[in-house]
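Structure first, then comments.
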Amino acid sequence: MTEVEKIYEFKEELGRGAFSIVYLGENKQTKQRYAIKVINKSELGKDYEKNLKMEVDILKKVNHPNIIALKELFDTPEKLYLVMELVTGGELFDKIVEKGSYSEADAANLVKKIVSAVGYLHGLNIVHRDLKPENLLLKSKENHLEVAIADFGLSKIIGQTLVMQTACGTPSYVAPEVLNATGYDKEVDMWSIGVITYILLCGFPPFYGDTVPEIFEQIMEANYEFPEEYWGGISKEAKDFIGKLLVVDVSKRLNATNALNHPWLKSNNSNNTIDTVKMKEYIVERQKTQTKLVN
């Protein structure tokens, strides 16, 4: 019996990836439940092993209410066990659609928590690099406004002067400076938050097309609109917030601190109801066309 098996009882499987299986685990003494990610080290390629090491290093460093926490780590010659905080609410967008509708103030509340978590990461010189709906999970089924950032597989810890140049992320959310291959920094996460906010408020992404190159062309020029049919009831402060994130010039893009001080996040009490029909359509379409850039 391994050390982790002495402490935790492994219950049902929660999910699996190419090299890992996630189980529901229960501490035998406290009865507290966790998600335990079991990674088969022998099957890892060099790139995946490097990303995994970076992910673990990051998880060890962070402690924020809106970031999924690493509780314990067990390393054996064959396997790595990550004992993680258990979140049970599912993916953010799925739960919004399930709820049927929500308000602009709800959206601002969610975005504020995401920006707070990203600002915390940036303060530690950590860039997530792959912020998207699938990586935004609800902590519980009961509270649709308590969100947590997950999946640090593409994240990097950066030095003060290091500029990253590896193309990574998911097409609809990737920042123009990543596509330009001229190097990029923390600002990429703020661009992704702009895209996520746009979708939260209307149900579809700002950049879309029949092919990935078409999407990239729109991103490179920040070519997007606020169609009146879907944005007529949304506040000008929300549009201004998005407009200050989806900026090609990174020097003009809001950082996390400035974003938290934006009027839309500081004092939003709008009860404008947001319909989720378009978001439901987007989720279905997204599941059909899951595509990633080469990491």
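Glycine is treated like the rest: Cβ placed from N, Cα and C.
Here the original residues stay in place, and none of the substitutions has been built in.
In the three-state DSSP assignment, the secondary structure recorded for ASP130 (active site, proton acceptor) is coil. Taken from Swiss-Prot, the feature active site, proton acceptor covers ASP130, and the record attributes it to sequence analysis.
According to DSSP, VAL22 (ATP binding site) is assigned to a strand segment. Annotation comment: Swiss-Prot describes LEU14, GLY15, ARG16, GLY17, ALA18, PHE19, SER20, ILE21, VAL22, LYS37 as ATP binding site, evidence class sequence analysis.
According to Swiss-Prot, the feature domain 'Protein kinase' maps to 8-265.
Looking at Swiss-Prot, the entry for mutagenesis of THR166 to Ala says: Slight increase in phosphorylation and loss of mlcR phosphorylation.
For the published mutagenesis THR289 to Ala, Swiss-Prot gives the following note: Great increase in phosphorylation.
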- Message: Please report the Cα separation of LEU14 (ATP binding site) and ASP130 (active site, proton acceptor) in Å, rounded to an integer.
- Response: 22
- Message: At a 10 A cut-off on CB-CB distances, which of the binding-site residues LEU14, VAL22 has the highest count?
- Response: VAL22
- When the pLDDT values for the domain 'Protein kinase' (8-265) are averaged, what is the result? 85
- Task: Using C-alpha atoms only, work out the spacing between ASP130 (active site, proton acceptor) and ARG16 (ATP binding site) and round it to an integer in Å.
- Result: 19
